[in-house]
Amino acid sequence: MAISGVPVLGFFIIAVLMSAQESWAIKEEHVIIQAEFYLNPDQSGEFMFDFDGDEIFHVDMAKKETVWRLEEFGRFASFEAQGALANIAVDKANLEIMTKRSNYTPITNVPPEVTVLTNSPVELREPNVLICFIDKFTPPVVNVTWLRNGKPVTTGVSETVFLPREDHLFRKFHYLPFLPSTEDVYDCRVEHWGLDEPLLKHWEFDAPSPLPETTENVVCALGLTVGLVGIIIGTIFIIKGLRKSNAAERRGPL
C-alpha cells in the first residue's frame, strides 16, 4: 500500500511519572508512558502504555480489545478498551479544532533511521529472526516490506505498534523468522513521508573468512620455533643436571 496524503498528527499525550525533565529533586527509577494519537487523513489512531521503553499493552481499535505485549501481563492487570476508544474520539475532535487554528498546517516529516540485525548469532540452517528497527521518525506512518532475493515475504512476519520516544519521535520493530543460508539475501524496505524514495537495508550471510595460507604458515613456523626452543632449553637443563650429579659422585662423601 503506497503512502499518500498530507498527515496531520493528532492529539499526542505523553504522561511521564517522575520524569527526568521535571524540576523535582528526585532521581527517577522507572518511567511509565501513556501515548495516544489520531491521524488524518488516515483516520487511524493508537493508544498504548510503555514501561521503561517496553510496551505493556495497546488497544486494537478495529477489534476494540486490549492486546497485552506478553500474555502474562494480563493475569496481573486489566484495562478496558472502551476507555481508550473514548480518548481517541476526544483526540479526533481536538484535532479538528487544532487543524483549523493552525490554518491546516501539516506536520513536519522526520525521516526514519533503519537498521537490520538478527535476534541471535547466525548459524547456517539454524532458525533465527531478522529484525528491522525503524527509529527517530514522525509522523507514525510507515510501510514496511520484507524481501527475500528481491521478492516480498509475508509468511510469519510480525511487528510492534508505534513506540514513543522521549524526544516525541517514534520507533518501531518488524520481525521476519528465517533460516540463514548462503543462497538467500534479505532486504527491509521502508516507505515514509520523510523519504524521497523507499529505503532498503540489506542483510546476507557473511561466512567467517578462513585464515590465508601465509598466516597459517606463519602460525606453524612460530609453533615449530617455540617447540625447538623448548627442546633446546630442556636439553641444556638436563646436561647441567647430569654434570652436577657427576661432580658430586667424583667428590664422594665428606
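Cβ coordinates come from backbone N, Cα and C, glycine included.
Original residues only: the substitutions mentioned are not part of this model.
Quoting Swiss-Prot on the mutagenesis of E65 to K: Impairs the interaction with HLA-DM complex, CLIP dissociation and peptide exchange. Under DSSP, E65 (mutagenesis position) is assigned to a strand (E or B) in the three-state scheme. For E65 (mutagenesis position), the same-chain residues lying six or more positions away in sequence with a CB closer than 8 A to its CB are V59, A81.
Mutagenesis annotation in Swiss-Prot: W68 to F, described as Decreases the interaction with HLA-DM complex and peptide exchange; the structure shown retains the original residue. Note on W68 (mutagenesis position): other Cβ atoms within 10 Å of its Cβ, all shown chains, come to 17.
Within 10 Å of the C-beta of G74 (mutagenesis position) we count 14 further C-beta atoms, all protein chains included. Secondary structure from DSSP puts G74 (mutagenesis position) in a helix. Swiss-Prot documents G74 to S as a published mutagenesis change and attaches the note Increases the interaction with HLA-DM complex and peptide exchange.
Here the residue is the original one, while Swiss-Prot reports the published mutagenesis F76 to A, S, V or L with the comment Impairs the interaction with HLA-DM complex, CLIP dissociation and peptide exchange.
Within 10 Å of the Cβ of F76 (mutagenesis position) there are 7 other Cβ atoms, across all protein chains. Here Swiss-Prot notes a mutagenesis experiment, F76 to W, with the remark: Increases the interaction with HLA-DM complex and peptide exchange.
Quoted from Swiss-Prot for the published mutagenesis F79 to A or C: Increases the interaction with HLA-DM complex and peptide exchange. Cβ neighbours of F79 (mutagenesis position) (same chain, under 8 Å, six or more residues apart in sequence): F49, F57, V59, T66.
With a 10 A radius on its CB, E80 (mutagenesis position) counts 11 other CB atoms from all the protein chains. Secondary structure at E80 (mutagenesis position), taken from DSSP and collapsed to helix, strand or coil, is coil. Experimental mutagenesis at this site is recorded by Swiss-Prot as E80 to A, annotated: Increases the interaction with HLA-DM complex and peptide exchange. Decreases the affinity of the interaction with TCR by more than five-fold.
Experimental mutagenesis at this site is recorded by Swiss-Prot as Q82 to A, annotated: Decreases the interaction with HLA-DM complex and peptide exchange.
Positions annotated as domain 'Ig-like C1-type' by Swiss-Prot: 112-204. DSSP states for the domain 'Ig-like C1-type' (112-204), grouped as helix (H, G, I), strand (E, B) and coil, give 0 helix, 52 strand, 41 coil.
For T115 (mutagenesis position), the same-chain residues 6+ apart in sequence whose C-beta sits under 8 angstroms from its C-beta are C132, F133, D135, K201. Experimental mutagenesis is annotated in Swiss-Prot for T115 to R, with the remark: Decreases the interaction with CD4.
For L117 (mutagenesis position), applying a Cβ distance below 8 Å and a minimum sequence separation of six or more within one chain yields L130, I131, F133, W203. Mutagenesis annotation in Swiss-Prot: L117 to R, described as Decreases the interaction with CD4; the structure shown retains the original residue.
Under the heading of mutagenesis, Swiss-Prot lists R125 to A and annotates it as follows: Impairs the interaction with HLA-DM complex and peptide exchange.
For the mutagenesis positions given as Q82, R125, the lowest number of other CB atoms within 10 Å of the residue's CB is seen at R125.
For the pair E80 (mutagenesis position) and W68 (mutagenesis position), the Cα-Cα distance reads 12 Å. W68 (mutagenesis position) and G74 (mutagenesis position) are 6 Å apart (CA-CA, integer value).
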